[in-house]
Amino acid sequence: MQNVINTVKGKALEVAEYLTPVLKESKFKETGVITPEEFVAAGDHLVHHCPTWQWATGEELKVKAYLPTDKQFLVTKNVPCYKRCKQMEYSDELEAIIEEDDGDGGWVDTYHNTGITGITEAVKEITLESKDSIKLQDCSALCDEEDEEDEGEAADMEEYEESGLLETDEATLDTRKIVEACKAKADAGGEDAILQTRTYDLYITYDKYYQTPRLWLFGYDEQRQPLTVEHMYEDISQDHVKKTVTIENHPHLPPPPMCSVHPCRHAEVMKKIIETVAEGGGELGVHMYLLIFLKFVQAVIPTIEYDYTRHFTM
């Protein structure tokens, strides 16, 4: 039944997006939405600092006139996913409800303190200097230094909206132990080793109706064979499956359909982050949008290790 409802909603939103005029005037600071031009600027910034992300065009017939032909959407491929969400030990302490007083019952962040369970996310820190412009340290160094550095726990909605938003995470874990454990299982030929070798292709598009970025993902098994929808749902927080995350057609690519993180809350979350930075005497530039965006969607896909940006500190 939920799939039918999502399908109807998806078709209605396609019509609504078609009829929605392109946003021309910046409303980033006021509402958290962005124009297509701002999306491109934020995408250029992401590509510059995280070269694993690249611009793409997609199908020629699906090119959007309000975006440059060669910058229709962003893509990063072969992103590792070593664990299923159900393999993350559940505890009431790990669950937080974001915006519980809204009409939809709030956004449930099931893994907002994943460091407790020993799950390490490959995330570095973004430095947000108080009363100064934002400085981003190049995250591409991860490719050369990931074996030498400790990596902080995953960022999430709870940190941004309810716990000071931009505080430094103290907990760090040695990821080499996790890698060694995975290798040991692989050498033993255990079934668990197969489950821990999935990869995902991730895409970021511009949603003209919601006027925000939108994340899409499609997964593959260890043989690079496409995962079924049910298997991809295993890598998504179960509180978001068929709610925040639905199966829809990519706006720039041919079928099969992909998992998509619904963008209806993105502008609201971004607006709160902007306000928090301003309260600390700083200013959040629109070029940082996608780097922050990739942070708060980790609550939805906590085991997909795509986010190589840095945490925020005030």
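Glycine is treated like the rest: Cβ placed from N, Cα and C.
Residues as originally present; substitutions not included.
Note that this is a predicted model, so its numbers are computed, not measured.
Listed in Swiss-Prot as a mutagenesis experiment, Val4 to Lys is described as follows: Reduces the amount of hydrophobic surface area available to partition into a bilayer. Does not affect the ATG3:GABARAPL1 intermediate. Rescues MAP1LC3B lipidation when transfected in cell lacking ATG3.
One mutagenesis experiment named in Swiss-Prot is Ile5 to Lys, and its note says Reduces the amount of hydrophobic surface area available to partition into a bilayer. Does not affect the ATG3:GABARAPL1 intermediate.
Under its mutagenesis entries, Swiss-Prot includes Val8 to Asp with the note: Destroys the amphipathic character and eliminates lipidation activity. Does not affect the ATG3:GABARAPL1 intermediate.
Listed in Swiss-Prot is the mutagenesis experiment Lys9 to Asp, annotated as follows: Eliminates lipidation. Does not affect the ATG3:GABARAPL1 intermediate.
The annotation that Swiss-Prot gives for the mutagenesis experiment Lys11 to Asp reads: Eliminates lipidation. Does not affect the ATG3:GABARAPL1 intermediate.
Quoted from Swiss-Prot for the published mutagenesis Lys11 to Arg: Rescues MAP1LC3B lipidation when transfected in cell lacking ATG3.
What Swiss-Prot notes for the published mutagenesis of Lys11 to Leu is this: Does not affect GABARAPL1 lipdation. Rescues MAP1LC3B lipidation when transfected in cell lacking ATG3.
Where Swiss-Prot documents Lys11 to Trp as a mutagenesis experiment, the accompanying text is: Rescues MAP1LC3B lipidation when transfected in cell lacking ATG3.
Here Swiss-Prot describes Leu19 to Lys as a published mutagenesis experiment; the accompanying note says: Destroys the amphipathic character and eliminates lipidation activity. Does not affect the ATG3:GABARAPL1 intermediate.
In Swiss-Prot, a mutagenesis experiment is listed as Cys264 to Ala, annotated with the note Abolishes E2-like activity. Around Cys264 (mutagenesis position), the same-chain residues six or more apart in sequence whose CB sits under 8 Å from its CB are Tyr210, listed in sequence order.
Residues or ranges marked as active site, glycyl thioester intermediate in Swiss-Prot: Cys264.
Here Swiss-Prot notes a mutagenesis experiment, Lys271 to Arg, with the remark: Does not affect ATG12 conjugation. Long-range neighbours of Lys271 (mutagenesis position) (same chain, six or more residues apart, CB within less than 8 Å of its CB): Glu30, Thr31, Gly32.
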